[in-house]
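Feature annotations, courtesy of Swiss-Prot:
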{"type": "BINDING", "residues": "THR48, ASN113, THR190", "note": "substrate binding site"}
{"type": "MUTAGEN", "residues": "THR48 to Ala", "note": "Strongly reduced reaction rate"}
{"type": "MUTAGEN", "residues": "THR48 to Ser", "note": "Reduced reaction rate"}
{"type": "MUTAGEN", "residues": "TYR106 to Phe", "note": "Strongly reduced reaction rate"}
{"type": "MUTAGEN", "residues": "ASN113 to Ala", "note": "Reduced reaction rate"}
{"type": "MUTAGEN", "residues": "THR190 to Ala", "note": "Reduced reaction rate"}
Amino acid sequence: MAASITAITVENLEYPAVVTSPVTGKSYFLGGAGERGLTIEGNFIKFTAIGVYLEDIAVASLAAKWKGKSSEELLETLDFYRDIISGPFEKLIRGSKIRELSGPEYSRKVMENCVAHLKSVGTYGDAEAEAMQKFAEAFKPVNFPPGASVFYRQSPDGILGLSFSPDTSIPEKEAALIENKAVSSAVLETMIGEHAVSPDLKRCLAARLPALLNEGAFKIGN
């Protein structure tokens, strides 16, 4: 395995260097991880930690355009993040809670950000509204104590798989499947795109990926 692939700890929550999903049987490497929070009455309150895992073919896909670029260049280039978001490879995103949140509390903010993005790019129609409703329904019975996680599995064909875990382990079954490419992309867009909820995660991706992109052939195998 590439030496540059290491685990990351965010607020005592560990993100392993490689994870294998029991849903797909595939392994994914950790692209980056970071905190997400809000400034409330002048204080920055950390709510969640987000880790973005990528299928190994992501390296070759991204290297075609971004090999040789520095971390500083990538951090300032929105197209780099958009290529992660829209790239023809699977992503597995783990959002683990630093503070307790109910499913509806958490999903409401995610949905607000997704809908705002979809409307801004003109891709919010009836199908997307229906997909967002399905998204909301999936979170209704869920509660997230500290350390609990949501997993978003994003496939290149636009399927978003949701699963919920009381800890950081990947569940064997998904709680919901949302078949809408625009909505699936919007979830990651709001995390690392133009109006990212986790600048920390964006910095981490830009810091870690250049070494991999410059290395060339990369396979984690399974």
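Even glycines carry a Cβ here, placed using N, Cα and C.
It should be emphasised that the depicted structure is a prediction, and the values quoted were computed from it without experimental measurement.
Rounded to a whole number, the C-alpha distance linking ASN113 (mutagenesis position) with THR190 (mutagenesis position) is 6 angstrom.
For the mutagenesis positions given as THR48, ASN113, THR190, the lowest number of other CB atoms within 10 Å of the residue's CB is seen at ASN113. Secondary structure from DSSP puts THR48 (mutagenesis position) in a beta strand.
For the substrate site, the Cβ centre of THR48, ASN113, THR190 serves as reference, and the other residues of the chain with Cβ at most 8 Å from it are ARG36, LYS109, VAL110, CYS114, VAL187, MET191, VAL197, SER198. Rounded to a whole number, the distance between the Cα atoms of TYR106 (mutagenesis position) and THR190 (mutagenesis position) is 14 Å. Take THR48, ASN113, THR190, the residues named in the record as contacts for substrate: the widest Cα to Cα gap among them comes to 15 Å.
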